[in-house]
Amino acid sequence: MSELTEAEKRRLLRERRQKKFSNGGASSRLNKITGQASSHLNAESPLDAPSAAKTTPPASVHSATPDIKEDSNVAPQLDLLKQLAAMQGQGTGKSTPQDSSTPDLLSLLSSMNTGMPSAEGTPSFGQAAPAAPINQAALDYHDYLLNRLKAWTILVKWVFFLLPYLYLITRPNSSVWPAYAFTQSAWFAPLRNPSNFTRIFATFEFLSISIYYQLLKNVEHKSKIKNLQDTNKLVKLVSLVPEGVIPVANLKGKLITLLQYWDLLSMLITDISFVLIVLGLLTYL
């Protein structure tokens, strides 16, 4: 019989020692070493207890709580779906209750145009807050007052001043004028002189346009509607452009001023055209 190697000897010794400990020898050996043979303390060796298999539950792959990042992405999508559903329900004629937290599309566009309000309640972009929509009946009434003012202005200027004055300078010796005593007075003589026509016509136009402008302001005050800000389509179109897109400061205000000057200038051009036509007719008739 061959001799055992050192490794085999150590293995057999370890197996015998393990078998001895498993039969209860570990506790008695521990008591001898520590001197607690007659002690009431628990001196049972852990080696004497049967080894219980410890099972650990597998770690869950996914956490029970939802991901915060995922919730932040889902919330706007849900709001957008609610808004689209509400708009679709309105388009098909069905009354769909809309969540109070869902923003209105028109209000969102309006807030983008005017800017978010600051602490003082004014828009951050420097634009005025959007006014309430004007009733169509009020617009019709304003147009009626404006057209009536223009009609009366043209009638008074043409019939009661321009037409008689043009007839006077083209026919100063007509048999119509001696019938009126005021035509023979000294202050009436400059009116009969054709060389004073340009100065007299310019003075009359300045006075008539000034009076018309004041009456126009009275119409706006009476109807509570501004003639250009609330009725002109070009001004409304420019007001939709956000501040800073076009490199012109106060573009809406400058456009309104330009349109006001054009309105007054168009009246002057109309009167000049009327004068030229009447002078041509009176000259060749």
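Just so you know, glycine gets a Cβ as well, placed from its N, Cα and C.
Original residues only.
A mutagenesis experiment is reported in Swiss-Prot for this position, Lys150 to Ala, and the note states: Impaired tail-anchored protein insertion, impaired GET3 localization and loss of the GET1-GET2 heterotetramer; when associated with A-157. Cβ contacts within 10 Å of Lys150 (mutagenesis position), excluding its own Cβ and spanning all protein chains shown: 16.
Here the residue is the original one, while Swiss-Prot reports the published mutagenesis Lys157 to Ala with the comment Impaired tail-anchored protein insertion and impaired GET3 localization and loss of the GET1-GET2 heterotetramer; when associated with A-150. A helical conformation is recorded for Lys157 (mutagenesis position) in the three-state DSSP classification. Around Lys157 (mutagenesis position), the C-beta neighbours below 8 angstroms that are at least 6 residues distant in the chain are Phe204, Ser208, Asp271.
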